[in-house]
Amino acid sequence: MEDPRRRTTAPRAKKPSAKRAPTQPSRTRAHAESCGPQRGARSRRAERDGDTTEKPRAPGPRVHPARATELTKDAQPSAMDAAGATARPAVRVPQQQAILDPELPAVREPQPPADPEARKVVRGPSHRRGARSTGQPRAPRGSRKEPDKLKKVLDKLRLKRKDISEAAETVNKVVERLLRRMQKRESEFKGVEQLNTGSYYEHVKISAPNEFDVMFKLEVPRIELQEYYETGAFYLVKFKRIPRGNPLSHFLEGEVLSATKMLSKFRKIIKEEVKEIKDIDVSVEKEKPGSPAVTLLIRNPEEISVDIILALESKGSWPISTKEGLPIQGWLGTKVRTNLRREPFYLVPKNAKDGNSFQGETWRLSFSHTEKYILNNHGIEKTCCESSGAKCCRKECLKLMKYLLEQLKKEFQELDAFCSYHVKTAIFHMWTQDPQDSQWDPRNLSSCFDKLLAFFLECLRTEKLDHYFIPKFNLFSQELIDRKSKEFLSKKIEYERNNGFPIFDKL
């Protein structure tokens, strides 16, 4: 007697009988990009299992599991076997459920998978560099289990417009007053001009508008740079010709312009001018060894920190150490790179470390103005993140990574050597490596953030993070940060990554 279940579905059978045999779960998803499914994976599985998108249209899987063998056996490769072709998907539904639902790995595999390919389903793209060779647990469990958590963190980190305007208004009053008074008084800094830099002006500030960076730039014509011990980043500054009456001659140590002397006088003038400000509660913070900034503390009533950085502006060619830096040709374009390198470069009084002390005559190259341009024009498409263009999650990943490091530093003094510039440098390299806007789709925020974590962990493991503008200057060298600190940070990031970022719950 013909099975009545087969008669009810006979009019819809058009699939070839070659699709009958059930298959094992496909591993094509293991090779998918972390920012979206791989398009080829579905079509290859369809050749063996039938089009999985048709499964919901088939009759409900009412066949008892005990009937699976009987139905498969009854089905014959015949042109009239229409009913058998439609009944068979019900036999395979339990297997397909494990394949199609990435949220149920425990159903498919109660133990950690022995096949290394299978693990890639939850940890990101297989071709990325990262902490894969560290022996640490691999799966970005936080990103996988709580995809909305990162978005909630970003919402809390978003600055309120009211707070921004109030803080910016107060800072601008203080900075403009200092700038005017310095330009009016007869001193070596009469020609200074303002240049806004830092995370606030790059629109990547997090939590609260309580930190600002402002450059007071001073043009110095016809200077000659002497690289300090082949660092590529630190230089001795000399004048090719010192005009008679040049006020900067007061800061010379022989032929070399002393960064320490110049910063000391700059600091003295700012302290004098701050004392004249009566309507705002502002003071000058104690000097920090090796810091190029004069830090102001404004109470508004909340405390606002303002770093005023003296910078020498040179309109000459960029130093030879930067020739291979700024590798944006395949991302923002060769023309943009050429134009950026035609802009002036800057030197700040950040001294090179010499053992346990600092070399007081040295200056360090600064590219804050170029970094600001990149962050505000980060898309391969000119309209990226504009009101009329598609959005990306580049800056969101940067904010999350900055916040993660910031919170870890608050808890562990072993991380004092690390700073947000390390995060910024790492993500510049990631944007260069993955230049397409589609690779930073906001819908894939968790996997994009995990890519950044993996890259940063690999930099810590290999102790190598090249300066984005000066490739031979390694920001993670043993001379700058000891190995123990890098291993400590790596373990803390791995813990957060594999446990759903519990540190974010403290926000």
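Glycine too: its Cβ is placed from the backbone N, Cα and C atoms.
Residues as originally present; substitutions not included.
Sequence-distant neighbours of LYS424 (ATP binding site) (same chain, six or more apart, CB under 8 Å from its CB) are GLU371, LEU398, listed in sequence order. Summarising the annotation, Swiss-Prot assigns ATP binding site to SER199, GLU371, LYS402, SER420, TYR421, HIS422, VAL423, LYS424.
Take the CB of GLU211 (Mg(2+) binding site) and look out to 10 A: across all protein chains shown you find 20 other CB atoms. Per Swiss-Prot, Mg(2+) binding site is recorded for GLU211, ASP213, ASP307.
The Cβ of ARG364 (2',3'-cGAMP binding site) has 20 other Cβ atoms within 10 Å, all protein chains considered. Look at Swiss-Prot and you will find ASP213, GLY290, ASP307, LYS350, ARG364, LEU365, SER366 tagged as 2',3'-cGAMP binding site.
Taken from Swiss-Prot, the feature Zn(2+) binding site applies to HIS378, CYS384, CYS385, CYS392, supported by experimental evidence. In the structure as shown, the Cβ atom of HIS378 (Zn(2+) binding site) sits within 10 Å of 21 other Cβ atoms.
Classification of LYS238 (mutagenesis position) by DSSP places it within a strand. One mutagenesis experiment catalogued in Swiss-Prot, LYS238 to Glu, is accompanied by this note: Does not affect interaction with nucleosomes.
Under the heading of mutagenesis, Swiss-Prot lists GLU272 to Ala and annotates it as follows: Increased DNA-binding activity. The Cβ neighbour count for GLU272 (mutagenesis position), using a 10 Å radius over every protein chain in view, is 12.
Record note (Swiss-Prot), mutagenesis SER291 to Ala: Enhanced stimulation of interferon production. The unchanged residue is displayed. Of all Cβ atoms in the shown protein chains, 17 besides its own fall within 10 Å of the Cβ of SER291 (mutagenesis position). According to DSSP, SER291 (mutagenesis position) sits in a coil region rather than a helix or strand.
Around the Cβ of GLU386 (mutagenesis position), 11 further Cβ atoms fall within 10 Å across all displayed protein chains. In this structure, GLU386 (mutagenesis position) belongs to neither helix nor strand by DSSP; it is coil. For the mutagenesis result GLU386 to Ala, the note given in Swiss-Prot is Abolished homodimerization and subsequent activation. Does not affect nuclear localization and tethering to chromatin.
For CYS419 (mutagenesis position), the count of additional Cβ atoms within 10 Å of its Cβ stands at 14 [all protein chains shown]. Annotation of the published mutagenesis CYS419 to Ser in Swiss-Prot: Gains susceptibility to mouse-specific RU.521; when associated with N-467; the original residue is retained in the structure shown.
In the three-state DSSP reading, HIS378 (Zn(2+) binding site) counts as coil. Other Cβ atoms within 10 Å of the Cβ of LYS350 (2',3'-cGAMP binding site), summed over all protein chains shown, number 21. For HIS422 (ATP binding site), the nearest neighbour among the listed recorded positions (GLU211, ASP213, GLU272, SER366, CYS384), judged by C-alpha distance, is SER366. The Cα atom of ARG364 (2',3'-cGAMP binding site) lies nearest to that of SER291, taking the recorded positions SER291, CYS385, GLU386, CYS419 as the candidates.
Annotation for the binding-site residues CYS385, VAL423: lowest Cβ count within 10 Å of the residue's own Cβ, CYS385.
Distance noted between the C-alpha atoms of GLY290 (2',3'-cGAMP binding site) and ASP307 (Mg(2+) binding site) is 14 Å.
GLU211 (Mg(2+) binding site) falls within a strand segment according to DSSP. Listed in sequence order, the residues GLY379, GLU381, GLY389, ALA390, LYS391, ARG394, LYS395, ASP437, TRP440 complete the 8 Å Cβ shell around the Zn(2+) site centroid, once HIS378, CYS384, CYS385, CYS392 themselves are left out.
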